[in-house]
Amino acid sequence: MSQAALNTRNSEEEVSSRRNNGTRLAGILFLLTVLTTVLVSGWVVLGWMEDAQRLPLSKLVLTGERHYTRNDDIRQSILALGEPGTFMTQDVNIIQTQIEQRLPWIKQVSVRKQWPDELKIHLVEYVPIARWNDQHMVDAEGNTFSVPPERTSKQVLPMLYGPEGSANEVLQGYREMGQMLAKDRFTLKEAAMTARRSWQLTLNNDIKLNLGRGDTMKRLARFVELYPVLQQQAQTDGKRISYVDLRYDSGAAVGWAPLPPEESTQQQNQAQAEQQ
């Protein structure tokens, strides 16, 4: 190969090499430009999304059947955590825990965020079937909880009493005895169980029953059997049944009380009408 041809070939290779290097450098520069743009854009977008002034959680939507919970209860629970976060930064689990701790009558709460600035909260309240030891309420599953007294003052519920931690046991006894009494149109107004498992009941007509320990259903059946006789005697004597002590193998001790003035007058008028 001649020297001229060799020089030409070397020259072409140098040009090609420079072109390849230039292309490679351009590719690297383009890639760096793209990466820089993505990073900068991502940083800007993230900063924008985290800016509480741009995406504050400013709307509150409450759902679920509510009897005791007010809108302000939820609002104050959230504000107690501090300034609300943004859509991206606010942890809904923290809000959920806060509501459950501050509002003991809430059975279940779910919190979720709705783009761009909405907080949706669904509430499920406990449903009371009786009052428990005056200060609390109890639901059908035996869960005890408290509600501000002023929000339950108009509710007429039976009263249950028992040692701490005995709500389920008292509730079960209340149901069983209530079912037996309902057959004879009695309603339980109060049911109390002592630490020694001794039972005292108050009926809707304010008659108090002392059942003692053990054989409570048997003793309750005895009262149902005796009641017509006792009621007849009460009407004859112009008195009312105050209490019936059934802590005996048979029979019962009965306490009597004067009739209220209105009932006494009504009974006298009825007796006079019958004589005429």
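Glycine too: its Cβ is placed from the backbone N, Cα and C atoms.
Keep in mind that this structure shows the original residues, not the substituted ones.
Annotated domain 'POTRA' per Swiss-Prot: 55-126, in sequence order. On the 0 to 100 pLDDT scale, the domain 'POTRA' (55-126) averages 92 in the predicted structure.
Experimental mutagenesis is annotated in Swiss-Prot for Leu29 to Arg, with the remark: No change in activity. Correctly assembled, interacts with FtsB and FtsL, but fails to localize efficiently to the cell division site; when associated with R-32. Does not insert into the membrane and lack of activity; when associated with R-32 and P-38. For Leu29 (mutagenesis position), the Cβ neighbour count at a 10 Å cut-off comes to 10, with all displayed protein chains included.
Record note (Swiss-Prot) on the mutagenesis of Leu32 to Arg: No change in activity. Correctly assembled, interacts with FtsB and FtsL, but fails to localize efficiently to the cell division site; when associated with R-29. Does not insert into the membrane and lack of activity; when associated with R-29 and P-38. Remark: Leu32 (mutagenesis position) has no non-local neighbours by Cβ distance under 8 Å and separation of at least 6 in sequence.
According to Swiss-Prot, the mutagenesis experiment Val38 to Pro carries the annotation: No change in activity. Does not insert into the membrane and lack of activity; when associated with R-29 and R-32.
Spatially close to Asp91 (mutagenesis position) yet at least six residues away along the chain are Gly85, judged by Cβ distances under 8 angstroms. The DSSP secondary structure for Asp91 (mutagenesis position) is coil. For Asp91 to Lys or Gln, Swiss-Prot lists a mutagenesis experiment annotated as follows: Does not affect localization.
Here Swiss-Prot notes a mutagenesis experiment, Lys113 to Asp, with the remark: Impairs localization. Neighbours of Lys113 (mutagenesis position), defined as other CB atoms within 10 A of its CB across all chains, total 17.
Swiss-Prot documents Glu125 to Lys as a published mutagenesis change and attaches the note Impairs localization. DSSP assigns Glu125 (mutagenesis position) to a strand.
As a published mutagenesis entry, Asp237 to Asn appears in Swiss-Prot alongside the note: Localizes to mid-cell, but is unable to form a functional complex with FtsL/FtsB. Over all protein chains present, the Cβ of Asp237 (mutagenesis position) has 10 other Cβ atoms lying within 10 Å.
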Length of the line joining the Cα atoms of Lys113 (mutagenesis position) and Glu125 (mutagenesis position), in Å: 21
Three-state secondary structure, Lys113 (mutagenesis position) (per DSSP): strand
Length of the line joining the Cα atoms of Asp237 (mutagenesis position) and Glu125 (mutagenesis position), in Å: 50
Mapped DSSP class for Asp237 (mutagenesis position), helix or strand or coil: helix
C-alpha spacing of Leu29 (mutagenesis position) relative to Glu125 (mutagenesis position), in angstrom: 62
Cβ neighbour count within 10 Å of Glu125 (mutagenesis position): 20
